[in-house]
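Working notes, beginning with the structure itself.
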Amino acid sequence: MVSSTTSEVQPTMGVKIFSAGVSACLADIITFPLDTAKVRLQIQGEGQASSTIRYKGVLGTITTLAKTEGLPKLYSGLPAGIQRQISFASLRIGLYDTVQEYFSSGRETPASLGSKISAGLMTGGVAVFIGQPTEVVKVRMQAQSHLHGIKPRYTGTYNAYRVIATTESLSTLWKGTTPNLMRNVIINCTELVTYDLMKGALVNHHILADDVPCHLLSALVAGFCTTLLASPVDVVKTRFINSLPGQYPSVPSCAMTMYTKEGPAAFFKGFAPSFLRLGSWNVIMFVCFEQLKKELMKSRQTVDCTT
């Protein structure tokens, strides 16, 4: 990503969007059980989510879910997760370079920190509004329990879209847009800008070449910084999206209820699976993204040479 440090032909916007979407979907498939564990830990202690089963730690949560609800439960909501990455990650990551160039007006080499942050803000914000319905369905599918005696709210992904729209309202599919917007603005800026800066520093100071080890290390650093900053907003977003109608009058009310009933530590519930998930997700996505861009451009150049 993001600022090229080589003389290779630059990927087109279409190549970047396609590469981002494919890489994000692959990363989501591999790391989805960690995301499900994160959601369960985040809603633990909430009124409607309380049960006799307590989740402890990342592996403990995954093991408990597999034993009590079956292995498929770890991937409940995956179709919505894939839809989310297609509509969300492909735009926020794929358009980042193009928007960054727009803000720098092509005059800054390399682009300034302000241009990078502005690009992250814009692409993250636009992507949230487009992909929010998939986020709502994904979280609710991950949060609902299939334990004996508890009737699931939804029988499947598409049933969830229909039930939410008909029994609550169409606007409910955009429930939690405010905290999700805050979360993803933080994530997009921190993730992309940190990765961009880290990669640039490693390459420009000749510590690592612009290749897989550089991409891997940059992605890990970006994942940790992003998780640390986004965790409080992420927990509030998950609680608010998963809440029953009228449970929380507003996002601030949800945050205040968490603080008064569970204390400040509640805002960092699920931090370990969040970092494991986001760190591993970043590594898979960014490494695949970089390599896929290169291979697609090589293929395009080969086709151009033969025609």
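Placed from the backbone N, Cα and C atoms, the Cβ positions cover glycine too.
Just so you know, the substitutions we noted aren't modelled in this structure.
In the three-state DSSP reading, LYS56 (fatty acid 16:0 binding site) counts as coil. Other C-beta atoms found within 10 angstroms of the C-beta of LYS56 (fatty acid 16:0 binding site) number 11, with every protein chain shown included. Per Swiss-Prot, the feature fatty acid 16:0 binding site maps to LYS56, LYS269.
Annotation note: CYS25 (mutagenesis position) sits in a helical segment as assigned by DSSP. For CYS25 to Ala, Swiss-Prot lists a mutagenesis experiment annotated as follows: No effect on GTP-binding. Loss of fatty acid-induced proton transport; when associated with V-28 and A-31.
The 10 Å shell around the Cβ of ASP28 (mutagenesis position) contains 22 further Cβ atoms across the protein chains shown. Quoted from Swiss-Prot, the note attached to the mutagenesis of ASP28 to Val states: No effect on GTP-binding. Decreased fatty acid-induced proton transport. Loss of fatty acid-induced proton transport; when associated with A-25 and A-31.
THR31 (mutagenesis position) falls within a helical segment according to DSSP. Quoting Swiss-Prot on the mutagenesis of THR31 to Ala: No effect on GTP-binding. No effect on fatty acid-induced proton transport. Loss of fatty acid-induced proton transport; when associated with A-25 and V-28.
The mutagenesis experiment HIS146 to Leu is recorded by Swiss-Prot, whose note states: No effect on GTP-binding. Decreased fatty acid-induced proton transport; when associated with L-148.
According to Swiss-Prot, the mutagenesis experiment HIS148 to Leu carries this note: No effect on GTP-binding. Decreased fatty acid-induced proton transport; when associated with L-146.
Among the mutagenesis experiments that Swiss-Prot reports, ARG153 to Leu is described with the note: No effect on GTP-binding. Decreased fatty acid-induced proton transport. For ARG153 (mutagenesis position), the Cβ neighbour count at a 10 Å cut-off comes to 17, with all displayed protein chains included.
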Rounded Cα-Cα span from LYS269 (fatty acid 16:0 binding site) to CYS25 (mutagenesis position), Å: 25
Nearest to LYS269 (fatty acid 16:0 binding site) by Cα distance: which of the mutagenesis positions ASP28, THR31, ARG153 is it? THR31
Given the recorded positions CYS25, LYS269, the candidate whose Cβ has the fewest other Cβ atoms within 10 Å is CYS25
Using all protein chains in view, find how many other C-beta atoms are within 10 Å of the C-beta of THR31 (mutagenesis position). 23
Taking only the Cα atoms, work out how far THR31 (mutagenesis position) lies from ARG153 (mutagenesis position), in Å, as a whole number. 24
According to DSSP, LYS269 (fatty acid 16:0 binding site) sits in coil
Whole-Å Cα distance, ASP28 (mutagenesis position) to ARG153 (mutagenesis position), is 24
